[in-house]
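Colleague: Please see the structure below; I have some questions.
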Amino acid sequence: MSSNNSGLSAAGEIDESLYSRQLYVLGKEAMLKMQTSNVLILGLKGLGVEIAKNVVLAGVKSMTVFDPEPVQLADLSTQFFLTEKDIGQKRGDVTRAKLAELNAYVPVNVLDSLDDVTQLSQFQVVVATDTVSLEDKVKINEFCHSSGIRFISSETRGLFGNTFVDLGDEFTVLDPTGEEPRTGMVSDIEPDGTVTMLDDNRHGLEDGNFVRFSEVEGLDKLNDGTLFKVEVLGPFAFRIGSVKEYGEYKKGGIFTEVKVPRKISFKSLKQQLSNPEFVFSDFAKFDRAAQLHLGFQALHQFAVRHNGELPRTMNDEDANELIKLVTDLSVQQPEVLGEGVDVNEDLIKELSYQARGDIPGVVAFFGGLVAQEVLKACSGKFTPLKQFMYFDSLESLPDPKNFPRNEKTTQPVNSRYDNQIAVFGLDFQKKIANSKVFLVGSGAIGCEMLKNWALLGLGSGSDGYIVVTDNDSIEKSNLNRQFLFRPKDVGKNKSEVAAEAVCAMNPDLKGKINAKIDKVGPETEEIFNDSFWESLDFVTNALDNVDARTYVDRRCVFYRKPLLESGTLGTKGNTQVIIPRLTESYSSSRDPPEKSIPLCTLRSFPNKIDHTIAWAKSLFQGYFTDSAENVNMYLTQPNFVEQTLKQSGDVKGVLESISDSLSSKPHNFEDCIKWARLEFEKKFNHDIKQLLFNFPKDAKTSNGEPFWSGAKRAPTPLEFDIYNNDHFHFVVAGASLRAYNYGIKSDDSNSKPNVDEYKSVIDHMIIPEFTPNANLKIQVNDDDPDPNANAANGSDEIDQLVSSLPDPSTLAGFKLEPVDFEKDDDTNHHIEFITACSNCRAQNYFIETADRQKTKFIAGRIIPAIATTTSLVTGLVNLELYKLIDNKTDIEQYKNGFVNLALPFFGFSEPIASPKGEYNNKKYDKIWDRFDIKGDIKLSDLIEHFEKDEGLEITMLSYGVSLLYASFFPPKKLKERLNLPITQLVKLVTKKDIPAHVSTMILEICADDKEGEDVEVPFITIHL
């Protein structure tokens, strides 16, 4: 066995800077289990290498590959690590080095022979792909099943594919879904065990879940850690069984879901062939799984009869033979189709026609799916697929009227695209090559998209091209899933490196891919102008935020360009296809906004760790960013105070922060330590004592109910303890960040901070005693008026603050350095401070603390990500891409997809049709239609045109936020405007010139129809 010598992470350690986004998908326990797993992949055509790529990126102990067959030109259709120079060499040997580059922690080996099946004992998971015969798969599976080795099989043929999973007689699933354990506050527990949620909060539980309780008063025995099985009664209540013998419920209580491991049993491949268990990939094709189950078996039988050759492309003789084989199998395996179900000859014929094809989108779909099943097999995380799944995308085939498929048009032409030509035909391949496309973003989805496009040959023709843009640069945390990038690329521009990488994959793209580093938005409309958008065939988003997606979507609607949209969140992924005049747009439906945390909860009444983390991040922002920026503005902007006094925000807080920052400037690092220690006392001791002074622990509401009940947890002040890890790190990180603000050298070697050095400074400090403020009011509910709202300008307190500020002229040249929050730098103290600060506040309120990783996830608003989902989702997008190139107009041919690989779940639906409107008996598309006006028309002529040609009386006309015309304008204003061309009118009203790059303008109108009724109508596009 040959191998590479790669660096291994130490046992029990995970490189969080590399795996950070994946850790939030799998968790540390699963990652550590993966690091003890050796994986073998048999077959390194497109499917095998896609699986291997995703598994190596994920980080297993080792990867071994086996494929001694020589590289052929047609392999380049889907095997992205092969080049024409590799033709004739062994696929395994050539691919190993490329796989090894993906992850320095995963050694990649080549298995030299498969003659002795017992050598498989060294592996925990074996994956057999489409180069392995069914007979050999059965033999290998029998050995694996009896030896406790997890076995997975998969193969793709044209637009068809399947996978099979056998994880043995007894496999333990540790976490079926991967979702965060649900938790909630209880308002009541009845004797029969009915648990009711507090404040109409949904519990989110399902029948059969298990929960444990804490902080229940009255039913104290519930708090002993016992697990209770849940029976759901509704969204706000569930039952746990009788609790009569436990006593009587008084108040309080928190439930927490507990994931209980469960065992699953799998059957062998031999058993499953005749009596399969299916996971359905598309419920609209419910009946196809059984047909394809027989069809794929028949393909293997055909190959045995024909010296390993699969049916010839579009050959009816071979197709009829395959149908006969399937018919015979249906008799031998009657359980598969079931009684009275005939063989679907059209489906089997299509399988025969495409058997020699290899399509990047299908390969990417199964490559992501199977790789995730490998990770499940290694870790026990998520629910395995049980046991067969079949998939097809026959809707992707082009219209035979436009692109006829026959033996002649699908024959190989000695091209790297031959396996794609076998499915779609040569003419369609030419149309793919001559497409003009725009990819927005080259991160995880963008890299996968470009890889697939390189394999497709998209944009490689004489009339085709690809434009990709991304204004981001490569970071180490990207390398775990953005596979076109290597460690040497860190710091470089994503789009440029990605473009260079795919040109190396497919030299046909050289000179055909234009990499830009410009953000797509209103500020770059001079770059991405009218002529740019109008030249495109379609657009693909590879973005990670809603605002950018929405902007691109609006551009595509305006220019009537198809848009392929997709996104991932951990193991979840979605795809959406947007077609002009056919479907709704991305912006037509929006996710509900995130539920914000009430300010009163943050300020005074937190009850879970999310609240304390949000509070700590806000404190970080105030201490180290806002204060420094306010000081700098005060010192450089002469009218800063005057402008601040006019604002409705926290004027007093702004002025206090400036005063404190300038009057208490530290002179050395010891001063920074003292500042941090005093802030600890203020935030975690004095402020809590003040809160309890206002609302003692025995306080009652106006209704006579205990004030500290329900979601309000009575806090306790903290006494500083330098040997408490959170207390100490609040001071360490706080002092270091304050030193950064003031340009003071901190005690910031990367070594562990010395407790004794900090202690010697703190021991000599005088910590002020707490004195309650009887005049301080604390807001209890967000709906209540803020009792400490800003005093009016000119009040004594504000005047004193203003007069206390030093004259900026006495501080000429002085400047503070604001801290710019960066979550992924473990040496900058940012997450260290927020973690310590949040945990100290959690200790105040008896909330379970969180480690650095969880704090970073919440404070940094990190999106969990893993290469497997990205690969699968991109595959689905590329199957829709063929339909765009074919200009399909039947909405039923398109598919929007939602997947969750953790369950696993696959859902496909037709896109929602665009909404239609009507005026004066004229129907129009509310999204895609508009009134097109050519030339810089006069306002009066525009009004007349609508009256004569559309039967509409324009009552208002606007450009952006500027009102150009209204029927109620005074006669003088109307006279002034009616004779102006639109461009001059816009200039007059906005007092701005029309930019030179603008050749189209959008005008919004309000209009009355012939009956004088106000009607909704499309916008106007003026083509200059």
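Glycine is no exception: its Cβ is also placed from the backbone N, Cα and C atoms.
Dumping what Swiss-Prot says about this protein:
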type     : residues                                                              : note
ACT_SITE : Cys600                                                                : active site, glycyl thioester intermediate
BINDING  : Arg21, Ala444, Asp470, Asn478, Arg481, Gln482, Lys494, Val520, Asn545 : ATP binding site
BINDING  : Asp472, Glu475                                                        : Mg(2+) 1 binding site
BINDING  : Asp544                                                                : Mg(2+) 2 binding site
MUTAGEN  : Arg21 to Ala                                                          : Impairs ATPase activity; when associated with A-481
MUTAGEN  : Arg481 to Ala                                                         : Impairs ATPase activity; when associated with A-21
MUTAGEN  : Lys494 to Glu                                                         : Impairs ATPase activity
MUTAGEN  : Cys600 to Ala                                                         : Impairs ATPase activity
MUTAGEN  : Ile912 to Pro                                                         : Strongly reduces formation of the thioester intermediate with ubiquitin; when associated with P-914
MUTAGEN  : Ser914 to Pro                                                         : Strongly reduces formation of the thioester intermediate with ubiquitin; when associated with P-912
MUTAGEN  : Glu1004 to Lys                                                        : Strongly reduces formation of the thioester intermediate with ubiquitin
MUTAGEN  : Asp1014 to Lys                                                        : Strongly reduces formation of the thioester intermediate with ubiquitin; when associated with K-1016
MUTAGEN  : Glu1016 to Lys                                                        : Strongly reduces formation of the thioester intermediate with ubiquitin; when associated with K-1014
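Can you tell me where each of these features sits in the structure?
Modeller: Residue density at Cys600 (mutagenesis position): 17 other Cβ atoms are found within 10 A of its Cβ, drawing on all protein chains shown.
Taking Cβ-Cβ distances under 8 Å and a sequence gap of 6 or more within the same chain, the neighbours of Lys494 (mutagenesis position) are Ser442, Gly443, Gly446, Asp470, Asp472, Ser473, Ile474, Asn478, Gln482, Phe485. Reduced to three states, the DSSP call for Lys494 (mutagenesis position) is helix.
Spatially close to Glu475 (Mg(2+) 1 binding site) yet at least six residues away along the chain are Val490, Asp824, judged by Cβ distances under 8 angstroms.
Shown in sequence order, Gly441, Gly443, Gly567, Ile863 are the residues of the chain, 6+ apart in sequence, with a C-beta less than 8 angstroms from the C-beta of Asp544 (Mg(2+) 2 binding site).
Neighbour list (Arg21 (mutagenesis position), Cβ cut-off 8 Å, at least 6 residues apart, same chain): Ser477, Asn480, Arg481, Ile862, Ile863, Pro864, Ala865, Ile866. Under the three-state DSSP scheme, Arg21 (mutagenesis position) falls in the helix class.
Residue density at Arg481 (mutagenesis position): 26 other Cβ atoms are found within 10 A of its Cβ, drawing on all protein chains shown.
Following the DSSP three-state reduction, the secondary structure of Ile912 (mutagenesis position) is coil.
Around the Cβ of Ser914 (mutagenesis position), 21 further Cβ atoms fall within 10 Å across all displayed protein chains.
According to DSSP, Glu1004 (mutagenesis position) is assigned to a strand segment.
Under a cutoff of 8 A between CB atoms, and with a sequence separation of 6+ in the same chain, the neighbours of Asp1014 (mutagenesis position) are Thr955, Cys1006, Ala1007, Asp1008.
Secondary structure from DSSP puts Glu1016 (mutagenesis position) in coil.
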Colleague: For Glu1016 (mutagenesis position) and Asn545 (ATP binding site), what Cα-Cα distance in Å is obtained after rounding to a whole number?
Modeller: 31
Colleague: With Cβ-Cβ distance below 8 Å and at least 6 positions apart along the chain, what are the contacts of Ile912 (mutagenesis position)? List them in sequence order.
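Modeller: In sequence order, Thr583, Glu584, Ser588, Ser589 meet the Cβ cut-off.
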Colleague: Tell me the Cα distance separating Glu1004 (mutagenesis position) from Ser914 (mutagenesis position), rounded to the nearest angstrom.
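Modeller: Each residue's Cα considered, Ser914 (mutagenesis position) and Glu1004 (mutagenesis position) end up 20 Å apart.
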Colleague: List nothing but the largest Cα to Cα distance in Å, as a whole number, among the residues Arg21, Ala444, Asp470, Asn478, Arg481, Gln482, Lys494, Val520, Asn545 that the record says bind ATP.
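Modeller: Greatest Cα-Cα span of the listed binding residues: 25 Å.
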Colleague: Give me the count of other Cβ atoms within 10 A of the Cβ belonging to Asp472 (Mg(2+) 1 binding site).
Modeller: 16
